[in-house]
Amino acid sequence: MKKTKFFLLGLAALAMTACNKDNEAEPVTEGNATISVVLKTSNSNRAFGVGDDESKVAKLTVMVYNGEQQEAIKSAENATKVEDIKCSAGQRTLVVMANTGAMELVGKTLAEVKALTTELTAENQEAAGLIMTAEPKTIVLKAGKNYIGYSGTGEGNHIENDPLKIKRVHARMAFTEIKVQMSAAYDNIYTFVPEKIYGLIAKKQSNLFGATLVNADANYLTGSLTTFNGAYTPANYANVPWLSRNYVAPAADAPQGFYVLENDYSANGGTIHPTILCVYGKLQKNGADLAGADLAAAQAANWVDAEGKTYYPVLVNFNSNNYTYDSNYTPKNKIERNHKYDIKLTITGPGTNNPENPITESAHLNVQCTVAEWVLVGQNATW
């Protein structure tokens, strides 16, 4: 009889352990407080896909942490607010994320959430599901109802009246104008026929939280099938077709480019891997494709490859005498989250056969950039 009693007690203990484990996986708090959060996103701009997709919040998730442990988590679809999240009074950490897709967040510790990463994808290039985050925020919850982003005139504890700001993890780089104005030395001799726009040396992975989102992952992506082995070319480099676009003449309301992740190439010494936006096509002489001695001479000058094709690369947000920036902006030699880099390119002569080598100060290009947040950076480039 005693053995049977101990056996049943053991089964009950195991059952309780299983229940506790389930509760840790899906935090449910029968606390004495609730919090409701209203979100503010950056304004949308003209996207490569549907314009509003840049700012669309398909899924908003709010997590409340008591120390390292997740006390509550709640999500809302196609919404910019999450209401009545059940938790307990006291000092807590609030974490807000949007467009996390299939990412599993339930039960994660605060440290695990802060360590999350994302990768650049084909879906990003149509502005769909651009992930957004706000830095973890320390708050003090009072018993009863708590609010962030609501008018302070109603009931409850209004922690902040302003909506919580959330920012895209991605940046956008795009040509908004490309024009050919050959200088006197090349005018009426050479012409350029654009065929493709490429994104080169794009970081594959990014952190989701932190003062900088650049991490130590050494993988990069390119839209070109050509192996350049230039001074900027990274060792871990993979081709993806979605960093390549057939050429369409860009305009302010029809930008041509790509969404990318943070990349820092501001080091004063050593090897750097700057993110590049590049237009590619044929260099022609007297209206005809280069051939024979003309092709050989252009190759010897490092203007074209064996097929007579040339590249006009623009190092995004880079400090160069060939580049000018709008509004007295100082280039930072890095890609920053939630920025859009709008580039006007003027071509004044032949390009290069290796877009992943440093450009010379006498390159045949002018670049004008505009930077904004969805910080616009306006960059003007002249080749």
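Numbers run from 1 along the shown chain.
Just so you know, glycine gets a Cβ as well, placed from its N, Cα and C.
For the mutagenesis experiment Met1 to Ala, the note given by Swiss-Prot reads: Abolishes FimA biosynthesis.
In the three-state DSSP reading, Val37 (mutagenesis position) counts as strand. Quoted from Swiss-Prot for the published mutagenesis Val37 to Ala: No effect.
All chains included, 28 other C-beta atoms sit within 10 angstroms of the C-beta of Val37 (mutagenesis position).
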